[in-house]
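S.K.: According to Swiss-Prot, the protein carries these features:
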- Asp40, Glu42, Asp230: divalent metal cation 2 binding site (BINDING)
- Asp40, Asp161, Glu278: divalent metal cation 1 binding site (BINDING)
- Asp40 to Asn: Abolishes RNA deadenylase activity (MUTAGEN)
- Glu42 to Gln: Abolishes RNA deadenylase activity (MUTAGEN)
- Glu138 to Lys: Abolishes interaction with CNOT1; when associated with Y-142 and K-149 (MUTAGEN)
- Met141 to Arg: Abolishes interaction with CNOT1 (MUTAGEN)
- Thr142 to Tyr: Abolishes interaction with CNOT1; when associated with K-138 and K-149 (MUTAGEN)
- Glu149 to Lys: Abolishes interaction with CNOT1; when associated with K-138 and Y-142 (MUTAGEN)
- Asp161 to Asn: Abolishes RNA deadenylase activity. Drastically reduces the rate of deadenylation and decay of CBEP3-tethered mRNA (MUTAGEN)
- Lys203 to Ala: Abolishes interaction with TOB1 (MUTAGEN)
- His225 to Ala: Abolishes RNA deadenylase activity (MUTAGEN)
Amino acid sequence: MPAATVDHSQRICEVWACNLDEEMKKIRQVIRKYNYVAMDTEFPGVVARPIGEFRSNADYQYQLLRCNVDLLKIIQLGLTFMNEQGEYPPGTSTWQFNFKFNLTEDMYAQDSIELLTTSGIQFKKHEEEGIETQYFAELLMTSGVVLCEGVKWLSFHSGYDFGYLIKILTNSNLPEEELDFFEILRLFFPVIYDVKYLMKSCKNLKGGLQEVAEQLELERIGPQHQAGSDSLLTGMAFFKMREMFFEDHIDDAKYCGHLYGLGSGSSYVQNGTGNAYEEEANKQS
């Protein structure tokens with residue numbers, strides 16, 4: 001089977017507070033053989049912009065991310081597990097974690113909530129049956145999925161995604177300085193490939209995740225704008241791109257650990273665009 005070929009028997013497992021322990025036990029087994037983890041999150045948009053003076057546009061972009069991640073709560077996390085060949089485990093390949101979120105009490109951008117509601121996210125169920133992030137963090141820390149150099153993380157334009165995960169795992173606000181953020185990032189996620197960053201070296205590939213998937217002739221499983229389906233599509237895109245553009249080998253020195261839109265590798269930093277993360281927050285569209 002070619003890498004990342006769609007197999008419709010693959011299932012996305014919905015995880016709520018009631019089945020979290022059971023599903024994390026399965027993940028602790030799966031990660032032993034399927035050490036590529038494609039990840040996506042859903043979060044409630046962008047609600048704030050930093051004020052004051054900034055050393056550079058790069059500094060502004062990170063402060064924009066930081067102030068929004070600090071203020072807001074994650075809604076969903078999708079994790080898809082694959083092996084070196086891009087193959088899935090038998091049965092469930094993707095776990096979609098649904099976190100506690102209250103539309104009455106928690107902050108959000110209205111347009112983001114409308115998009116997620118249209119996409120099938122059940123906010124009433126998130127309020128009543130959602131996972132507590134602190135307990136999830138305890139389970140994730142001992143799962144073998146984070147803090148492990150043998151695990152390779154796959155993502156798409158993922159500054160916000162990793163920002164929310166670091167906030168959960170440290171149970172604290174993000175560090176004030178971007179360099180400190182990347183130090184923590186490397187601790188929890190030693191190997192990261194951001195598909196959007198890889199696209200810089202892929203002739204004619206452009207756009208958001210859905211557009212890229214269509215260019216690569218990949219077929220989505222599950223609903224768009226939900227973290228499980230998006231993580232699965234991200235993993236499929238990585239392996240298809242690795243085969244088509246990188247001769248099945250990614251140069252770690254050039255690509256590992258770079259997040260598109262953050263740090264010195266950011267095209268936004270270089271061209272001075274001020275709304276990098278507004279775009280990222282709407283990257284699902």
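Every residue, even glycine, has its Cβ placed from backbone N, Cα and C.
Each of the listed features needs to be described in terms of its position in the shown structure.
M.R.: Cβ neighbours within 10 Å of Glu42 (mutagenesis position), excluding its own Cβ and spanning all shown chains: 27.
All protein chains shown were included, and the count of other CB atoms within 10 Å of the CB of Asp161 (mutagenesis position) stands at 28.
A strand conformation is recorded for Asp40 (mutagenesis position) in the three-state DSSP classification. In sequence order, Leu77, Gly78, Ser155, Phe156, Ser158, Asp161, Ala227, Gly228, Asp230, Ser231, Thr234 are the residues near Asp40 (mutagenesis position), counting only same-chain partners six or more apart with C-beta under 8 A.
Other Cβ atoms within 10 Å of the Cβ of Glu138 (mutagenesis position) number 14 in total over all chains. Taken residue by residue with DSSP, Glu138 (mutagenesis position) is part of a helix.
Counting only same-chain residues at least 6 apart in sequence, those with a Cβ under 8 Å from the Cβ of Met141 (mutagenesis position) are Leu147, Leu169.
When other Cβ atoms within 10 Å of the Cβ of Thr142 (mutagenesis position) are tallied across all protein chains shown, the result is 11.
The number of other CB atoms found within 10 A of the CB of Glu149 (mutagenesis position), across every protein chain shown, is 8.
Reduced to three states, the DSSP call for Asp161 (mutagenesis position) is helix.
Sequence-distant neighbours of Lys203 (mutagenesis position) (same chain, 6+ residues apart, CB-CB distance under 8 A): Phe245.
Secondary structure at His225 (mutagenesis position), as computed by DSSP, is coil.
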S.K.: Round to a whole number and give the Cα-to-Cα distance in Å for the pair Glu138 (mutagenesis position) and Glu42 (mutagenesis position).
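M.R.: Distance between the two Cα atoms comes out at 20 Å.
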S.K.: Calculate the distance in Å between the alpha carbons (Cα) of Glu42 (mutagenesis position) and Glu149 (mutagenesis position), and round it to a whole number.
M.R.: 26
